[in-house]
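Noted in Swiss-Prot for the protein shown:
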- D272: active site, nucleophile (ACT_SITE)
- W271, S340, R424, D425, E522, I523, E524, R542: substrate binding site (BINDING)
- N317, D660, I662, S667: Ca(2+) 1 binding site (BINDING)
- D419, Q450, W487, N489, D521: Ca(2+) 2 binding site (BINDING)
- D272 to N: Loss of catalytic activity (MUTAGEN)
- N301 to S: 40% of wild-type activity (MUTAGEN)
- N301 to A: 25% of wild-type activity (MUTAGEN)
- N305 to S: 50% of wild-type activity (MUTAGEN)
- N305 to A: 29% of wild-type activity (MUTAGEN)
Amino acid sequence: MLENKNHKKISLSGKSLLMGTLSTAAIVLSASTANAATINADNVNENQTVEVTASSVNNENNKQVTEKDSADKSTSDVAEDANTKKSNENTETTEKNTQTVVTNAPVSDVKNTNTVTAETPVDKVVNNSDQKTTNAATTDTKKDDVKQVEKKDSVDKTNAEENKDSSVKPAENATKAELKGQVKDIVEESGVDTSKLTNDQINELNKINFSKEAKSGTQLTYNDFKKIAKTLIEQDARYAIPFFNASKIKNMPAAKTLDAQSGKVEDLEIWDSWPVQDAKTGYVSNWNGYQLVIGMMGVPNVNDNHIYLLYNKYGDNDFNHWKNAGPIFGLGTPVIQQWSGSATLNKDGSIQLYYTKVDTSDNNTNHQKLASATVYLNLEKDQDKISIAHVDNDHIVFEGDGYHYQTYDQWKETNKGADNIAMRDAHVIDDDNGNRYLVFEASTGTENYQGDDQIYQWLNYGGTNKDNLGDFFQILSNSDIKDRAKWSNAAIGIIKLNDDVKNPSVAKVYSPLISAPMVSDEIERPDVVKLGNKYYLFAATRLNRGSNDDAWMATNKAVGDNVAMIGYVSDNLTHGYVPLNESGVVLTASVPANWRTATYSYYAVPVEGRDDQLLITSYITNRGEVAGKGMHATWAPSFLLQINPDNTTTVLAKMTNQGDWIWDDSSENPDMMGVLEKDAPNSAALPGEWGKPVDWDLIGGYNLKPHQPVTPIPNVPTTPETPTTPDKPEVPTTPEVPTTPETPTPEAPKNPVKKTSQSKLPKAGDKNSFAAVVLGAVSSILGAVGLTGVSKRKRNN
């Protein structure tokens, strides 16, 4: 009995020892394998290759850009970074979700901007042009997505190898396409190995139209657009808008008045504005000792767009002295709105107004029409008061002819939500013979219409053949750029009016003065000024209305805004315009769009007695309180622009008070000048603005939500993007679902065979993992046997 009992003890001890050994081995091997999988996930994330979408072909360097290499990139690659972040989704995007690039750095941090976009050799552009941009994981890929990422990497690698093979060797059963005519020479001259072109690429190249005749006036080309963006990024002092002293900017006192829509006294904003001018010289008219200005005004954060008459003593530079005569078209007109235009005096002292009548009844699609009306005024001189007596002859002058200019019906037939409609901003000008014209913003008609075919118009590109080829493949390889290019057809149009001054109609319709097919869908607020024997045409534009995502995203990232004024010059009013400064750039943004000193809607006014200078007026673009609660859109300080005889321009360091429309000896006020220094007394930024991210949902629209409100406004979304130390932020700054495990693994687990959490399990198919599972299973069986034996012994004892 004793020997038998000892034998059982020895046998039991051996089983227990074997069980413990196997269990320990399984646990150690499982843990090390899981840890290896986790490390592997980190390595995949850190070394993930970032595919580059090229927009230029000037650089012959063939290196691939990886996430690791990006640390060595210069600021010239800034557009590439923006495009990689946003365009890689390769989906059709709207204005809301494409404007997502933010700036957290001062403008002065921009150092090297030799190019707007990352440049790639022609052969690399060609080989990648027909592929969708990658959706591969970047450094923020979650560890539990590693299997999917690796699977995709494997597929991408296989596809890349197949594409490489197919680009070199034609398919056995397919006929190799051939380049034809002029495009063949261009491709070969650009250094592309034609044997590596796919049939699809060759077919796309063969569609290119090399016609050299412009169909719709002078063209703003794709190359011009890139140059304008590059100039903005570089902050060239000849074109950068001067800095204003942010502490001196204030809301317009005269903007507190009866609102046209509500009929109540409201604190209104004011934006697009224009003086009553002599239609021939462009000088501000002197109406009975007063200067008159018409401006768009409305309640913040409301779709409220109407025009008001403002007045001040002629030559008075004091911003506080402006008064408001009220809305020109009266009260209670929410459906019919009035947008920008121009105005001149009639011989009887009445104002002939040209404006944009906007019908919003069709689902707020803003049906725009050029209109005219005669405005009669009352003057109570002893009370220093001007009022609107009555308005006559209010009628539609022009809303497109379908051929030169797109009509509303044409637009509505094809609009899918990505197409802008434009028939607005009529500017009046008389030629030397007394003929009257309107220059206006529009879209091209069937003469040179929007559509896919514009992508194949070589004339739209405007660079060297090599540059154009790279841009061509850039457009084809990016779905958002391609879609924008298809719809882009902005134009600056011109019509001649008949001799009925107070009730004008169209006498002749001309081809556009400027057009931007494939390049931009919005060039607005045209302004023509005659200086000496030349006509100078200016217009404002937002680059994010253009097709080249890489370019405008680069400006957003570098400066924080993408607005500009472009300019052209001609010996003739109705045709023959050439761009100023080679690309057309005249003014570029210099501060982020949500700073108190950001501006837009630039309007050039002649300086009396000078044929080489213009006074540039604009408004502070704080619509919807984007710069902070209570900071409204208001008139900006004006500044001088020098016009040089060689068709170049230079911004001068001459600045006025806010709302100065007449430059004279008393106009200059150096106190309004600012600097780009964070803590300077005359800084261009208010406290808290330096480094503040730009929320592009708030910029450039007509229904804007408040930005960082102190007190919530009823019925208006109040989600500040970067709250200033909130007690209870509406949007948590930490993720709702933490990236760390909710139940952390204990430092000293009591149960040595506790199941590993799912996020740390090894990958399926791993040999070590399989061995660990087998060992774990064996140990579990032996453990069960051992525990059973123990239980039996306890019961027997």
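Quick reminder: no glycine exception, Cβ is built from N, Cα and C everywhere.
Sequence unchanged from the original; the noted substitutions are absent.
From a predicted model like this one, the values you see are computed outputs, not experimental measurements.
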Under 8 Å Cβ-Cβ from I523 (substrate binding site), six or more apart in the same chain: what's there? L220, E441, A490, A491, I492, I514, A516, A539, A540, T541, I566
N305 (mutagenesis position) to S340 (substrate binding site), Cα to Cα, whole Å, comes out at 10
Candidates N301, W487, N489, D521 (recorded positions); nearest Cα to R542 (substrate binding site) turns out to be D521
Which of the recorded positions N301, S340, I662 has its Cα closest in space to the Cα of D521 (Ca(2+) 2 binding site)? S340
Fewest-neighbour residue among recorded positions, criterion Cβ within 10 Å, set D272, D419, D425, D521, D660: D419
Among N301, W487, N489, D660, S667, these being the recorded positions, pick the one whose CA is nearest to that of R424 (substrate binding site). N489
Same chain, not part of N317, D660, I662, S667: whose C-beta falls within 8 angstroms of the C-beta centre of the Ca(2+) 1 site? Give them in sequence order. G315, D316, S638, T656, N657, W661, W663, D664, S666
Please report the three-state DSSP label of D521 (Ca(2+) 2 binding site). coil
Using a 10 Å radius around each Cβ and counting other Cβ atoms from all shown chains, which of the recorded positions N301, N305, Q450, N489 yields the largest count? N489
Nearest to D660 (Ca(2+) 1 binding site) by Cα distance: which of the binding-site residues D419, W487, N489, E522, E524 is it? E524
Across every protein chain in view, the count of C-beta atoms other than its own within 10 A of the C-beta of W271 (substrate binding site) is 23
